[in-house]
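What follows is a set of notes on a single structure, which appears directly below.
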Amino acid sequence: MLKSASQNFFRAYSSRIGRYAATASGKLAQSRLSNIPTPKALKKFLDEYIVGQEIGKKVLSVAVYNHYLRINDKQKKGELQRQRELMEREKIADDRDEPIFSGNSESKAGWRNLQRQFNLAGREVDEDLELSKSNVLVVGPSGSGKTLLATTLAKILNVPIAITDCTQLTQAGYIGEDVEVCIERLLVNAEFDVARAEKGIIVLDEIDKLAKPAASIGTKDVSGEGVQQSLLKIIEGHKVEITVKRPVKHDIDGQKNQTTTKKDEVFVVDTSNILFMIMGAFVGLDKHIVKRIEDMKKIQKAGESVESSNSKEVEKERAKKFRFSNTLEQVELDNGKKVCALDLTTPTDLVSFGLIPELIGRVPIITALQPLQRDDLFHILKEPKNALLDQYEYIFKQFGVRLCVTQKALKKVAQFALKEGTGARGLRGIMERLLLNVNYDCPGSNIAYVLIDEATVDSLQETEHSLASQVDVKYYSGDEKDSLIRDVSEEDKKLGVMLEKELGHSANIHTPTIPKRSLT
């Protein structure tokens, strides 16, 4: 009878503990590596939206992958520890309730077996090893795609992201925004879900504007080194208490008519698992790097340091030479290969630029983006998902107009943007000026087709910035498809063939060519 009772108890006990082990195993499985896109998958997704920047995309893909791998590992260890404690409490409770069986060899063997099963669920977890946090610093000229890289990664990972302009940050007590505003924005973008916000991405843009001045000029530095110091605790990973005005809806009449007010609410956010991406153009950093490398070569060659007076003269001449240049300086390596100077950025260079060593120490991954060339800008116009040309074609389609832009015209636009030195961000401005009056006149008219060719872009470059109304454009009515196809084919045969298939007309049909007309 005693043996039978012991067996019944053990079966019930085993079943209960088994459920805990299964629960632990299931929860651990939810955080497995398979849920994180691989670096190759991340880069492939970035390739769909971003042209060029191969090295930058690879560095960020690996950094993001390892960051969320670290989060998963931390979650596994936490869940494993909680389940282990739960099992221990259950065993103690059962031993207390049924002390007669506590020394039963069968129970002890069963417990050891269940404990082995539980430990098997976490066999890949090294509980003594803690993975360090690796934030990222991205250096690159304006318009090179820094912010787009971050927002695209957040999209594929389905995590909230908040972008903060560091030029607006000041020390606590001064007019401006406190550093905690970046966490507040992330929390808002996470719809006030603290757990989700704690796995998000914070982008600190224009971090170079926080560089501490080289020398004090008798004024209080409220947005430089002091702000950098304030950012240290947040970036490293601490629990931060913030007060946020959270919208609250009120039913005012019981008939689904609601009003919204804002109520102060306190949240505690742990920044340990938030990925910080620090970005900036760092204008002039390339010149500093070139100077550093030149000085090193001279020291190695002559065996003595460069005179400070000579260094100052070289720096002055270099500043004059590159003051109005949109390109970055290059460095020739010992093997004869030339690389962009920013590719050789070191933590020491960033400290010399004006960032404090403590901040640089919390951002171990540094990568540089290249200035975009004409071919890059050309491909950006038409190739990525959400390409600029696709957007404008879609807009014109909404009011019944087919927008046709030739390849030569796109190359001219790319060259124009390169000349202005505004990078990819400048492409939209040029397209807006190019299509301003076309967009104004076409809706509600009998115009069915618009052709933007090389001559159209040339006419834009010949006008003043504010006189984009003088751009030469070709217009076609609905029954002038053949004229459109013929004019397009003269400059872009591939587009002409595509239009012929799309519109169902032959370009060989001879119809009067519609004259060029300017929008005035």
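Every residue, even glycine, has its Cβ placed from backbone N, Cα and C.
Keep in mind the model shows the original residues, not the substituted ones.
Secondary structure at Ser142 (ATP binding site), as computed by DSSP, is coil. Around Ser142 (ATP binding site), a 10 Å sphere centred on its CB holds 17 further CB atoms from the protein chains shown. Among the features that Swiss-Prot reports, ATP binding site is placed at Gly140, Pro141, Ser142, Gly143, Ser144, Gly145, Lys146, Thr147.
Looking at Swiss-Prot, you'll find the mutagenesis Tyr174 to Ala noted as follows: Abrogates unfolding activity of unfoldase. Mildly increased ATPase activity. Reduces ALA synthesis.
Looking at Swiss-Prot, the entry for mutagenesis of Glu206 to Gln says: Blocks ATP hydrolysis. Within 10 Å of the C-beta of Glu206 (mutagenesis position) we count 17 further C-beta atoms, all protein chains included.
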**Complete:** DSSP says Thr147 (ATP binding site), in three-state terms, is helix
**Output field, ATP shell: CB within 8 Å of site CB centroid, site Gly140, Pro141, Ser142, Gly143, Ser144, Gly145, Lys146, Thr147 dropped** = Ala281, Leu369, Gly423, Ala424, Arg425
**Message:** I need the least crowded one of these binding-site residues (Ser144, Thr147), counting other C-beta atoms within 10 angstroms of each C-beta.
**Reply:** Thr147
**Prompt:** About how far apart, in whole Å, are the alpha carbons (Cα) of Ser142 (ATP binding site) and Glu206 (mutagenesis position)?
**Reply:** 10
